[in-house]
Amino acid sequence: MTIAEHDNVFIFVPNLIGYARIVLALIAFWFMSTNYVISGWCYVTSALLDAVDGQAARAFNQSTRFGAMLDQLTDRCGTTGLLVTLAYFYPRYMFWFQLSIAIDVACHWLFMQTSVVVGRSSHKVNDNFIMRLYYQKDILTFMCCVNELFYVCLYLLHFTYGPLIFGASLFKILAFLTGPFAVLKALISVMHAYVAGIDLAAVDVRERQERRQKSEPVSGKKVE
């Protein structure tokens, strides 16, 4: 199948930005245990480009399912890579980092998959009040930023305390301030799974009813 240039989603501007995010994340992974400056800048830039590709998609009218999936996968893989490193740096808290990975990956995957199954135009479109509130642009951007900032601060604290404010480490202060929001985001991720489970169960019920109706004999006809 030949794809016209204006329909080739693989070279859409937001998806090209998505590829750049992947490259930056890979560079960050490579240096994550040895060079926090290179790794930190690459990771943060990759995360910040998450907002840029969304703006590009709207500006160029290039919103695609492929782009949405690429964006989700890059987010999940990027955060997972950082959390794996944090589990290595802070083995005492390994369970919590493992739990964070499990919640983040499983809940978002289920939510995305359910959105596809029920035929939604976007995973951000949902009837649930909490989901609608969470996916408002300003709230979503804030929650994602403070969540990433929390983990980045923990990462940087392994190497340096950073600038001091009244004798206290800036990175440590930011970690304490953003930590509660990271916990809140994890709870919202669990809510994603709950809402997706309800929607998916509704699909199962509807399909089972349709199969029963097809298997039942038509009223008034003789069954042989």
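The backbone N, Cα and C atoms fix where each Cβ goes, glycine too.
Although substitutions are noted, the structure shown does not include any of them.
According to Swiss-Prot, the protein carries these features:
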BINDING   ASP50, ASP53, ASP71  Mg(2+) 1 binding site
BINDING   ASP50, ASP71, ASP75  Mg(2+) 2 binding site
BINDING   GLY54, ARG58, THR64  CDP-1,2-diacyl-sn-glycerol binding site
MUTAGEN   ASP75 to Asn  In follicle epithelial cells, decreases extracellular PtdInsP2 on apical and lateral sides of the plasma membrane resulting in the abnormal apical accumulation of basal membrane proteins such as vkg. As a consequence the follicle cells display multiple layers or gaps in the epithelium
ACT_SITE  ASP75  active site, proton acceptor
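Annotated features taken from Swiss-Prot, shown on the structure.
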residue: ASP50; record: Mg(2+) 1 binding site; Cβ contacts under 8 Å, 6 or more apart: ARG21, ASP71, THR74, ASP75, CYS144
residue: ASP53; record: Mg(2+) 1 binding site; Cβ contacts under 8 Å, 6 or more apart: PRO14, ASN15, ILE17, GLY18, ARG21, GLY67, ASP71
residue: GLY54; record: CDP-1,2-diacyl-sn-glycerol binding site; Cβ contacts under 8 Å, 6 or more apart: PRO14, ASP71
residue: ARG58; record: CDP-1,2-diacyl-sn-glycerol binding site; Cβ contacts under 8 Å, 6 or more apart: none
residue: THR64; record: CDP-1,2-diacyl-sn-glycerol binding site; Cβ contacts under 8 Å, 6 or more apart: VAL9, PHE12, PRO14, ASN15, ALA57
Within 8 Å of the centroid of the Cβ atoms of GLY54, ARG58, THR64, which other residues of that chain place their own Cβ, given that this set defines the recorded CDP-1,2-diacyl-sn-glycerol site?
PRO14, ASP53, GLN55, ALA56, ALA57, GLN62, SER63, GLY67, ALA68
